[in-house]
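Novice: Found this in Swiss-Prot, in case it helps:
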{"type": "MUTAGEN", "residues": "Asn22 to Asp", "note": "In mutant N-D: Abolished N-glycosylation; when associated with D-30; D-53; D-72; D-76; D-105; D-115; D-128; D-154; D-169; D-179; D-200 and D-210"}
{"type": "MUTAGEN", "residues": "Asn30 to Asp", "note": "In mutant N-D: Abolished N-glycosylation; when associated with D-22; D-53; D-72; D-76; D-105; D-115; D-128; D-154; D-169; D-179; D-200 and D-210"}
{"type": "MUTAGEN", "residues": "Asn53 to Asp", "note": "In mutant N-D: Abolished N-glycosylation; when associated with D-22; D-30; D-72; D-76; D-105; D-115; D-128; D-154; D-169; D-179; D-200 and D-210"}
{"type": "MUTAGEN", "residues": "Asn72 to Asp", "note": "In mutant N-D: Abolished N-glycosylation; when associated with D-22; D-30; D-53; D-76; D-105; D-115; D-128; D-154; D-169; D-179; D-200 and D-210"}
{"type": "MUTAGEN", "residues": "Asn76 to Asp", "note": "In mutant N-D: Abolished N-glycosylation; when associated with D-22; D-30; D-53; D-72; D-105; D-115; D-128; D-154; D-169; D-179; D-200 and D-210"}
{"type": "MUTAGEN", "residues": "Asn105 to Asp", "note": "In mutant N-D: Abolished N-glycosylation; when associated with D-22; D-30; D-53; D-72; D-76; D-115; D-128; D-154; D-169; D-179; D-200 and D-210"}
{"type": "MUTAGEN", "residues": "Asn115 to Asp", "note": "In mutant N-D: Abolished N-glycosylation; when associated with D-22; D-30; D-53; D-72; D-76; D-105; D-128; D-154; D-169; D-179; D-200 and D-210"}
{"type": "DOMAIN", "residues": "121-170", "note": "domain 'UPAR/Ly6'"}
{"type": "MUTAGEN", "residues": "Asn128 to Asp", "note": "In mutant N-D: Abolished N-glycosylation; when associated with D-22; D-30; D-53; D-72; D-76; D-105; D-115; D-154; D-169; D-179; D-200 and D-210"}
{"type": "MUTAGEN", "residues": "Asn154 to Asp", "note": "In mutant N-D: Abolished N-glycosylation; when associated with D-22; D-30; D-53; D-72; D-76; D-105; D-115; D-128; D-169; D-179; D-200 and D-210"}
{"type": "MUTAGEN", "residues": "Asn169 to Asp", "note": "In mutant N-D: Abolished N-glycosylation; when associated with D-22; D-30; D-53; D-72; D-76; D-105; D-115; D-128; D-154; D-179; D-200 and D-210"}
{"type": "MUTAGEN", "residues": "Asn179 to Asp", "note": "In mutant N-D: Abolished N-glycosylation; when associated with D-22; D-30; D-53; D-72; D-76; D-105; D-115; D-128; D-154; D-169; D-200 and D-210"}
{"type": "MUTAGEN", "residues": "Asn200 to Asp", "note": "In mutant N-D: Abolished N-glycosylation; when associated with D-22; D-30; D-53; D-72; D-76; D-105; D-115; D-128; D-154; D-169; D-179 and D-210"}
{"type": "MUTAGEN", "residues": "Asn210 to Asp", "note": "In mutant N-D: Abolished N-glycosylation; when associated with D-22; D-30; D-53; D-72; D-76; D-105; D-115; D-128; D-154; D-169; D-179 and D-200"}
Amino acid sequence: MRGVFIAGVIAAFAITVVDSLNCTQCYTYNSTCDGQATECNEQSFSCVESSINSTLGGFLHVYQNKFCSASNCTENSTEVAFTVHLFDDQRYHFASQCCQGESCNATHSESGTQNVTDMQCMSCYGHNKTLCEEKPQKCYEGEQCVFIIAEMVNGSGRVELKGCSDISNSTCQFLSPGNTTVGEFVFKSVECTQPTEYTNSTTTIPPITNTSLTSVTRPGIKTSPASVTPQASMGTKASFTSSIFGSLLLLKLLF
């Protein structure tokens, strides 16, 4: 009988060890997010890592958030990572990973040296109701055209992206149904198409229309009514870019 009791205690201890979840936890903006994996509370079932590396507006912005999550990953490991290239050498790199049973691996790196082709996608970016002025962007080898509308989980900020992307076909299929949540982000709409032969043209498409959304600004920063033109000054450009990231970071849209 004593042997049975001891075996039961060992089994219970083993279950406790298996059920414990350790995740790296840190949050940074424009700095490195490093931290040791620590044990999560009992309500957490997954580790989540999200990051954005962007040069929209001509300024570098880096955002990272690693945390324990009460959400269950749809698979043992769900990872989405891709870069969107836009006009004027602007880019938006998005990465998010949800893991169960272990801390996420830091494998979100952008592609190295690439060869430019004579194929193109129309590119632009917009925030909430701002205009998205399309311009042609030459693509690198292996890229396809994307049209992405994404927002943070709480709906406080929305971003629209068009351009050339290294997004994989499997990721396109995973996100294309719409309203797909990955980490802190909800991909409202994702379209992937093949690029066309390069031509130099510019068009303006209507702004994002969603009357239920309200403008979100960072405390202490005044923003004028959004109107983006190619002749906008660098000051206006910086204000517009800060507005984009200000609303994104209020959650805690590459992607």
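Cβ atoms are placed via backbone N, Cα and C, with glycine included.
At each noted position, the model has the original residue.
If you look at the structure here, what lies around each of the features I listed?
Specialist: In three-state terms derived from DSSP, Asn22 (mutagenesis position) belongs to an extended strand segment.
Contacts of Asn30 (mutagenesis position) defined by a Cβ separation under 8 A and a same-chain sequence distance of 6+ are given as Leu60, His61, Val62, Tyr63, in order along the sequence.
Secondary structure from DSSP puts Asn53 (mutagenesis position) in a beta strand.
The number of other Cβ atoms within 10 Å of the Cβ belonging to Asn72 (mutagenesis position), over all protein chains shown, comes to 10. In the three-state DSSP assignment, the secondary structure recorded for Asn72 (mutagenesis position) is coil.
Classification of Asn115 (mutagenesis position) by DSSP places it in coil, neither helical nor stranded.
Using a 10 Å Cβ-Cβ cutoff, Asn128 (mutagenesis position) registers 22 neighbours. Secondary structure from DSSP puts Asn128 (mutagenesis position) in coil.
Asn154 (mutagenesis position) counts 11 other C-beta atoms within 10 Å of its own C-beta, drawing on all protein chains shown.
All chains included, 9 other C-beta atoms sit within 10 angstroms of the C-beta of Asn169 (mutagenesis position). In the three-state DSSP reading, Asn169 (mutagenesis position) counts as helix.
Counting every protein chain shown, the number of other Cβ atoms lying within 10 Å of the Cβ of Asn179 (mutagenesis position) is 9.
Secondary structure at Asn200 (mutagenesis position), taken from DSSP and collapsed to helix, strand or coil, is coil.
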Novice: Can you tell me which of the mutagenesis positions Asn72, Asn154, Asn169, Asn179 is spatially closest to Asn200 (mutagenesis position)? Compare CA atoms only.
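Specialist: Sorting the mutagenesis positions by distance from Asn200 (mutagenesis position), the top entry is Asn169.
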Novice: Pick from Asn22, Asn53: which of these mutagenesis positions has the biggest number of other Cβ atoms within 10 Å of its Cβ?
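Specialist: Highest number of other Cβ atoms within 10 Å: Asn53.
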Novice: Count the other Cβ atoms sitting within 10 Å of the Cβ of Asn115 (mutagenesis position), across every protein chain shown.
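Specialist: There are 7 such Cβ atoms around Asn115 (mutagenesis position).
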